[in-house]
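What Swiss-Prot says about this protein:
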{"type": "BINDING", "residues": "GLY137, PRO138, PRO139, GLY140, CYS141, GLY142, LYS143, THR144", "note": "ATP binding site"}
{"type": "MUTAGEN", "residues": "LYS143 to Gly", "note": "Impairs phosphorylation. Impairs interaction with DNA and the RAD1-RAD9-HUS1 complex; does not affect interaction with RFC3"}
{"type": "MUTAGEN", "residues": "LYS143 to Glu", "note": "Impairs phosphorylation on S-656. Abolishes interaction with the RAD1-RAD9-HUS1 complex; does not affect interaction with RFC3"}
{"type": "MUTAGEN", "residues": "THR633 to Ala", "note": "Impaired phosphorylation by ATM and interaction with NBN"}
{"type": "MUTAGEN", "residues": "SER646 to Asp", "note": "Abolishes interaction with RAD1; when associated with D-656"}
{"type": "MUTAGEN", "residues": "SER656 to Asp", "note": "Abolishes interaction with RAD1; when associated with D-646"}
Amino acid sequence: MSKTFLRPKVSSTKVTDWVDPSFDDFLECSGVSTITATSLGVNNSSHRRKNGPSTLESSRFPARKRGNLSSLEQIYGLENSKEYLSENEPWVDKYKPETQHELAVHKKKIEEVETWLKAQVLERQPKQGGSILLITGPPGCGKTTTLKILSKEHGIQVQEWINPVLPDFQKDDFKGMFNTESSFHMFPYQSQIAVFKEFLLRATKYNKLQMLGDDLRTDKKIILVEDLPNQFYRDSHTLHEVLRKYVRIGRCPLIFIISDSLSGDNNQRLLFPKEIQEECSISNISFNPVAPTIMMKFLNRIVTIEANKNGGKITVPDKTSLELLCQGCSGDIRSAINSLQFSSSKGENNLRPRKKGMSLKSDAVLSKSKRRKKPDRVFENQEVQAIGGKDVSLFLFRALGKILYCKRASLTELDSPRLPSHLSEYERDTLLVEPEEVVEMSHMPGDLFNLYLHQNYIDFFMEIDDIVRASEFLSFADILSGDWNTRSLLREYSTSIATRGVMHSNKARGYAHCQGGGSSFRPLHKPQWFLINKKYRENCLAAKALFPDFCLPALCLQTQLLPYLALLTIPMRNQAQISFIQDIGRLPLKRHFGRLKMEALTDREHGMIDPDSGDEAQLNGGHSAEESLGEPTQATVPETWSLPLSQNSASELPASQPQPFSAQGDMEENIIIEDYESDGT
């Protein structure tokens with residue numbers, strides 16, 4: 001039997017693997033041939049997935065004896081390779097969920113996805129258009145696994161889009177293109193967008209091809225897109241056109257899965273803005289990070305099974321180490337499983353073998369009796385945390401809450417020395433968090449974090465003197481970051497002064513036993529500075545457009561010239577100029593000004609630029625996002641204008657400014673000249 005006979009049994013890695021493991025180099029270092037390892041991995045995974053029970057139970061099955069091996073297996077040494085693969089198989093694949101009960105996802109989220117699948121797939125109307133679902137959430141929270149398990153249980157086919165790999169451009173192909181003796185041959189190329197459109201058309205029109213082991217007794221199917229073509233991130237309008245067309249001609253549901261990112265790249269807002277979601281009726285289901293309690297149960301189950309099977313070959317972590325792993329993975333269960341396997345697979349010299357027949361509970365008692373000193377124990381926990389290796393991130397809502405609520409730990413006289421009596425008013429308990437670390441984990445620039453802090457700090461104070469002191473710290477922090485020449489150097493110092501100053505100024509929260517009148521929830525809001533700064537930039541553009549004859553900067557034009565023009569009785573025929581002067585040059589006669597409308601800050605906000613709320617100029621030096629990218633801004637130009645050159649410059653007016661409504665009849669009116677009568681006549 002030749003090796004080619006085994007090749008049709010090898011399926012795609014995308015289908016068999018739950019996730020690309022981080023331990024592929026284990027198999028590369030082995031002496032097993034490629035065809036042997038591949039065929040074994042596919043056969044074992046397919047048998048465990050389809051015909052066997054759950055993963056945790058199937059891992060207890062013993063291997064076959066040597067006498068039952070075929071001649072082909074003995075030739076290629078499959079006995080040793082099976083033992084090697086069973087010992088070094090990535091745990092993220094070995095313990096992947098197979099049923100709903102094994103999912104580390106909240107039951108309400110599973111029911112929400114299942115309800116959508118039943119309504120859009122199982123109860124779908126014949127002439128119903130294409131429905132679209134957007135699933136978001138942090139990496140490793142079970143988005144794709146939940147969808148595939150529910151689809152498998154309900155008998156729904158999943159046709160998944162995978163970005164095609166372009167063929168390599170060989171040197172001979174390059175020579176053949178420019179060979180004068182032969183005909184000109186272009187290198188065959190097709191854009192990913194064209195391939196993606198063709199895939200959607202074929203997937204919604206034809207059924208899935210029946211592969212080895214597939215069950216196609218049902219015609220219910222969904223299209224899954226998790227890895228979008230890269231061109232859509234540059235030109236999102238092309239994706240929007242594809243979505244609009246699919247809603248009209250689609251025959252099966254289309255599901256997109258996008259992972260959240262706290263590093264500043266908000267792909268959901270770029271690819272699926274609010275307008276497109278409302279226009280195409282896109283449903284949105286957001287997953288939360290895996291809860292520490294659920295993750296702890298999942299890791300304990302893996303540790304128990306591995307300890308019973310390979311107790312002498314792995315290092316069994318204790319409860320403290322597992323809790324440290326759960327804290328360091330930030331709700332990513334894949335990262336936690338990989339870290340658990342990596343931390344347990346240490347060298348033979350560091351292994352602590354157990355005696356035969358010793359249970360895991362007795363081994364834990366033995367480890368407690370032989371526990372080392374505290375500094376060594378702390379170093380071991382730090383080693384496990386370093387193995388986890390994932391940066392801990394905070395949403396903006398939680399980061400602001402840690403600063404504004406400023407929880408503290410009570411100290412005794414033995415813990416730290418007290419301040420002298422003349423400095424007793426500055427005495428505070430130790431903070432539970434480091435403000436600099438909180439800002440760093442929020443993945444936000446320091447000056448932007450100060451804006452959110454300035455907007456919300458007043459509601460957390462009880463004394464006016466404390467508010468005055470906190471405002472002084474914020475003012476000093478703004479001075480440090482005000483100069484653009486030194487902003488990059490002093491930004492971290494400015495944020496440190498602002499955060500620590502606000503926390504220190506709040507005397508009502510200066511001690512652990514008094515938390516500012518209780519720890520009741522207070523809503524947070526986005527800074528009003530965004531709306532005010534947007535209005536200021538629009539007024540500058542309008543002033544330059546309406547008064548081009550005055551060669552003055554926008555600031556001087558609005559503070560020195562326009563207020564005086566509002567007091568003069570110079571007639572003007574341009575209604576836009578009149579409205580603008582009345583808006584800028586005259587203040588309303590109000591004793592009490594109402595607060596601007598505030599936009600609430602949700603618990604999943606990233607604090608990044610939001611074009612719908614006027615945040616696009618927050619960090620671009622007063623320019624909009626389009627101007628910073630070099631894109632021209634569009635303006636509303638009325639078609640009925642026929643003004644002189646001195647007044648016909650409103651083509652750059654923003655849409656929020658009043659536009660002139662003069663018609664052709666108004667332009668033919670005579671100019672009214674008012675005579676000045678002196679007191680002596």
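The backbone N, Cα and C atoms fix where each Cβ goes, and this holds for glycine too.
With every protein chain in view, the residue among the binding-site residues PRO138, GLY140, GLY142 whose Cβ has the most Cβ partners within 10 Å turns out to be GLY140.
Those residues of the chain, other than GLY137, PRO138, PRO139, GLY140, CYS141, GLY142, LYS143, THR144, with a C-beta within 8 angstroms of the mean position of the ATP site C-beta atoms are SER259, PHE287, PRO289, ASP332.
Within the same chain, residues at least 6 positions away in sequence whose Cβ sits under 8 Å from that of PRO139 (ATP binding site) are SER259, ASP260, ASP332, ARG334, SER335. Taken residue by residue with DSSP, GLY137 (ATP binding site) is part of a strand. Around LYS143 (mutagenesis position), the C-beta neighbours below 8 angstroms that are at least 6 residues distant in the chain are ILE135, THR136, GLY137, ILE257, SER259, PHE287. According to its DSSP assignment, THR144 (ATP binding site) is helical. Most buried of the binding-site residues GLY137, THR144, judged by other Cβ atoms within 10 Å, is GLY137. Counting every protein chain shown, 26 other Cβ atoms lie within 10 Å of the Cβ of CYS141 (ATP binding site).
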